[in-house]
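K.L.:
Look at Swiss-Prot and you will find H538 tagged as active site, proton acceptor, backed by similarity to another entry. If you look up Swiss-Prot, you'll see L52, T53, E73, Q101, G121, S125, N129, G130, S132, V272, G571, M583 marked as FAD binding site, on the strength of a large-scale study or a structure entry. In Swiss-Prot, the entry for mutagenesis Y91 to F states: Slightly decreases the affinity to beta-D-glucose. The structure shown retains the original residue. Swiss-Prot documents F436 to A as a published mutagenesis change and attaches the note Strongly decreases the affinity to beta-D-glucose. A mutagenesis experiment is reported in Swiss-Prot for this position, F436 to V, and the note states: Slightly decreases the affinity to beta-D-glucose. Here the residue is the original one, but Swiss-Prot notes a mutagenesis experiment at this spot, W448 to A: Slightly decreases the affinity to beta-D-glucose. In Swiss-Prot, the entry for mutagenesis R534 to Q states: Decreases the affinity to beta-D-glucose with a 120-fold increase in the apparent Km for glucose. The structure shown retains the original residue. According to Swiss-Prot, the experimentally introduced change R534 to K is described as follows: Decreases the affinity to beta-D-glucose with an 80-fold increase in the apparent Km for glucose. Where Swiss-Prot documents H538 to A or V as a mutagenesis experiment, the accompanying text is: Almost completely abolishes activity. Under mutagenesis, Swiss-Prot gives H581 to A or V with this note: Completely abolishes activity.
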Amino acid sequence: MVSVFLSTLLLSAAAVQAYLPAQQIDVQSSLLSDPSKVAGKTYDYIIAGGGLTGLTVAAKLTENPKIKVLVIEKGFYESNDGAIIEDPNAYGQIFGTTVDQNYLTVPLINNRTNNIKAGKGLGGSTLINGDSWTRPDKVQIDSWEKVFGMEGWNWDNMFEYMKKAEAARTPTAAQLAAGHSFNATCHGTNGTVQSGARDNGQPWSPIMKALMNTVSALGVPVQQDFLCGHPRGVSMIMNNLDENQVRVDAARAWLLPNYQRSNLEILTGQMVGKVLFKQTASGPQAVGVNFGTNKAVNFDVFAKHEVLLAAGSAISPLILEYSGIGLKSVLDQANVTQLLDLPVGINMQDQTTTTVSSRASSAGAGQGQAVFFANFTETFGDYAPQARDLLNTKLDQWAEETVARGGFHNVTALKVQYENYRNWLLDEDVAFAELFMDTEGKINFDLWDLIPFTRGSVHILSSDPYLWQFANDPKFFLNEFDLLGQAAASKLARDLTSQGAMKEYFAGETLPGYNLVQNATLSQWSDYVLQNFRPNWHAVSSCSMMSRELGGVVDATAKVYGTQGLRVIDGSIPPTQVSSHVMTIFYGMALKVADAILDDYAKSA
């Protein structure tokens, strides 16, 4: 595990409390690490993966003392690792450690591979992410029902589940004055996942308000609560933090209060390789999993009711493929006998990030982060007619090219997705780009195109799940619109940094700096982006939840089509990208799916 680092910052009684280390509770010693302790046993439910959705669903199921659950997690309990995980200001320091899966993509643009960051440990990626807490546009979630046929997956329903997960703290007067916003009707207060303002106790930088004043002059809404269903605009954001500014990862929220339940067992240091099935008249029924660490050391464990895959958007598709569920062409190449033909591992949608950074003058000193969710017109500016023309003339061509590249399998069904995205951007005023600004002596924008038209894939390369041989191929920028959008968002960030009220605090650009001329065209920005982007690590849709006709892998209750007793319950199932950070969606989704599982359990009792 990462070594523990403890530090205490003493502030006056009047100051907001900065990060204080959390109480250290030895959870790991109460968990299982010996696979023989569970091998051959039978549980009601087996959950493959102890990340955000896995731990949330495990906690909800085991509220019923009659339900026995086993969670199998490759990593360990890491929430005690001190500031490197607990302190939100240490974001990024955990990258490259044993708590980071650090998957490699196949060679992409210019033959570059990219690292895909994902948490390895109980809590999954909530251990290592930026713990930002926003929600998407309501029309995006409504489309899951209206466009993709997933009954019950609409904003009104999901909004209640998302609020049910949350325990929000109202910002202080000083935080509101600095640029935070809070609409109490959009927040839950009785949930498990704490949210509040990030605050290190230092004075607030005036740059947040300067950004708001700059975009307000352009007609952009400011100080919007980003959790109310229409996030377009500029505001400061909430984070998953407790009152001591400690990261509230999924293990701290859902496992720490519940790890001593007698009906909940957590096995660490092991990975699920494949699902075990028996054939029935109704098709294959999941009866357990094979887990272990290598081909010579692995075990079987059995599920009375269901197997629930929660290994994440990069890994859950692989478990299905190792189990014989997937595209025949992929399984044949890996020497796996096909059990069921489903479009597993395609339709994967991740975003891309670039950075525009400048020095801040001494007048801009202080802490703070603000986000600009920009719509289509705000992002593209003078280039909006060109971008609109692409959306109105190229969807058929893009769908054909994507299918030919292996990003999807059906041109007609993919065009439904593309038309949905076009409607969002041109008719529904959804946020198209996110510009995330950090201060503290700088004006730093990390920014990304939120709505990618590129479709990637992740597939196995052998029949042995423990060799860890797979091809993660996001296919970044193989769609021209995605590159244009990322370039336009980058250009917008540079323009905003030195105009309007922001000019007072601008003290010279450091990135791109001299690497890109100041009056760069969108074409020049595109060239720069290709050389300097990174993945955004928000991949979804590799086991899409949509009608089977449109390319779905799971139905509206997260059940894998054509099977019994098998669900995928993680970030691989949302059928679309969204204009937000994804934790709120995943928590709400996990609670909704948990209710569906419990409904089926009640019917079987």
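Note: Cβ is positioned from N, Cα and C throughout, glycine not excepted.
Every position carries its original residue.
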K.L.:
Given the binding-site residues E73, G121, N129, S132, state which is nearest to R534 (mutagenesis position) when distance is taken between Cα atoms.
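P.N.:
Ranked by Cα distance from R534 (mutagenesis position), first place goes to N129.
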K.L.:
What are the sequence-distant neighbours of H581 (mutagenesis position), meaning same chain, six or more residues apart, C-beta distance under 8 angstroms?
P.N.:
G130, S132, W133, T134, H538
K.L.:
Whose Cβ, among the mutagenesis positions R534, H538, has more other Cβ atoms within 10 Å than any of the rest?
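P.N.:
Counting every other Cβ within 10 Å of each candidate, the maximum falls on H538.
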K.L.:
Using the residues the record lists for FAD (L52, T53, E73, Q101, G121, S125, N129, G130, S132, V272, G571, M583), what whole-number Å value is the largest Cα to Cα distance?
P.N.:
29
K.L.:
Once the chains shown are all counted, how many other Cβ atoms turn up within 10 Å of the Cβ of L52 (FAD binding site)?
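P.N.:
Taking every protein chain into account, the count is 31.
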K.L.:
What does DSSP call N129 (FAD binding site) in the simple three-state scheme?
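P.N.:
Once the DSSP labels are grouped into three classes, N129 (FAD binding site) ends up as coil.
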K.L.:
By CA-CA distance, flag whichever of Y91, F436, W448 among the mutagenesis positions is nearest to G121 (FAD binding site).
P.N.:
Y91
K.L.:
Can you see whether DSSP assigns L52 (FAD binding site) to helix, strand or coil?
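P.N.:
In the DSSP reduction, L52 (FAD binding site) maps to helix.
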K.L.:
I need the CA-to-CA distance for N129 (FAD binding site) versus Y91 (mutagenesis position), whole Å please.
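P.N.:
Spelling it out, the Cα of N129 (FAD binding site) and the Cα of Y91 (mutagenesis position) are 7 Å apart.
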K.L.:
Given the mutagenesis positions Y91, F436, which one has the fewest other C-beta atoms within 10 angstroms of its C-beta?
P.N.:
Y91
